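These notes are about the structure you will find just below.
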Amino acid sequence: MMATFSCVCCGTSTTSTYCGKRCERKHVYSETRNKRLELYKKYLLEPQKCALNGIVGHSCGMPCSIAEEACDQLPIVSRFCGQKHADLYDSLLKRSEQELLLEFLQKKMQELKLSHIVKMAKLESEVNAIRKSVASSFEDSVGCDDSSSVSKL
């Protein structure tokens, strides 16, 4: 019999620490973010935002990486949260502002379309459920009137 645990991230029942890769990434992200914020607080520094936030259509919720020195000097603060975003930033700088804006707006438009489709499907199912309940209650009330009129004859 396998032992069951609760996922550290979402609390669902699982056979390991995390229920899946998504929860594992989310938990590691959260821990890293909290450790960085503690270091900023320790040195009385204002948390710096990743420089990727300066590019149109890109954002990052992770504070810039911060490294403590061996001696009690001020820590080294990077412009980015990690190497992946530093590389992405460099590649995005090669593109024009208009190109980035167009790409961002196209993504946003696609997200809004999908969101709209989901909302419309939900509304349609609610309307159909109401129509069905109204139709069945109408049939019940009509059925009662017919039976009472028949018994009077």
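In case you wondered, yes, glycine gets a Cβ from its N, Cα and C as well.
None of the listed substitutions appears in this model.
Keep in mind it's a predicted model, so treat the numbers as computed, not measured.
Per Swiss-Prot, the features are:
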- CYS7 to Ser: Complete loss of C1 zinc-binding activity; when associated with S-9; S-10; S-19 and S-23 (MUTAGEN)
- CYS9 to Ser: Complete loss of C1 zinc-binding activity; when associated with S-7; S-10; S-19 and S-23 (MUTAGEN)
- CYS19 to Ser: Complete loss of C1 zinc-binding activity; when associated with S-7; S-9; S-10 and S-23 (MUTAGEN)
- CYS23 to Ser: Complete loss of C1 zinc-binding activity; when associated with S-7; S-9; S-10 and S-19 (MUTAGEN)
- LYS26 to Gln: Complete loss of BM zinc-binding activity; when associated with E-25; E-33; K-35 and E-36 (MUTAGEN)
- ARG33 to Gln: Complete loss of BM zinc-binding activity; when associated with E-25; K-26; K-35 and E-36 (MUTAGEN)
- LYS35 to Asn: Complete loss of BM zinc-binding activity; when associated with E-25; K-26; E-33 and E-36 (MUTAGEN)
- CYS64 to Ser: Complete loss of C2 zinc-binding activity; when associated with S-60; S-71; S-81 and S-85 (MUTAGEN)
- CYS71 to Ser: Complete loss of C2 zinc-binding activity; when associated with S-60; S-64; S-81 and S-85 (MUTAGEN)
- CYS81 to Ser: Complete loss of C2 zinc-binding activity; when associated with S-60; S-64; S-71 and S-85 (MUTAGEN)
- HIS85 to Ser: Complete loss of C2 zinc-binding activity; when associated with S-60; S-64; S-71 and S-81 (MUTAGEN)
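When each of the mutagenesis positions LYS26, ARG33, LYS35 is scored by how many other Cβ atoms sit within 10 Å of its Cβ, LYS35 comes out lowest. For CYS71 (mutagenesis position), the nearest neighbour among the listed mutagenesis positions (CYS7, CYS23, LYS26, CYS64, HIS85), judged by C-alpha distance, is CYS64. CYS23 (mutagenesis position): 18 other CB atoms within 10 A of its CB, across all protein chains. Of the listed mutagenesis positions CYS9, CYS19, CYS64, CYS71, CYS81, the Cβ environment within 10 Å is emptiest of other Cβ atoms at CYS71. LYS35 (mutagenesis position) sits 12 Å from CYS64 (mutagenesis position), taking the Cα positions as reference. Taking the Cα of ARG33 (mutagenesis position) as the reference point, the closest of the mutagenesis positions CYS7, CYS9, CYS64 is CYS64. Under a cutoff of 8 A between CB atoms, and with a sequence separation of 6+ in the same chain, the neighbours of CYS7 (mutagenesis position) are SER13, THR14, THR17, TYR18, CYS19, CYS23.
DSSP assigns LYS26 (mutagenesis position) to a helical segment in the three-state reduction. The CA atom of HIS85 (mutagenesis position) is located 10 Å away from the CA atom of CYS64 (mutagenesis position). When the mutagenesis positions CYS9, LYS26, CYS64 are compared by Cα distance to CYS81 (mutagenesis position), the shortest distance belongs to CYS64.
The separation of LYS26 (mutagenesis position) from CYS9 (mutagenesis position), Cα to Cα, is 7 Å. Taking the Cβ of HIS85 (mutagenesis position) as centre and 10 Å as the limit, one finds 23 other Cβ atoms among all the protein chains shown. Note: the CA-CA distance between LYS26 (mutagenesis position) and CYS64 (mutagenesis position) rounds to 18 Å. According to its DSSP assignment, HIS85 (mutagenesis position) is helical.
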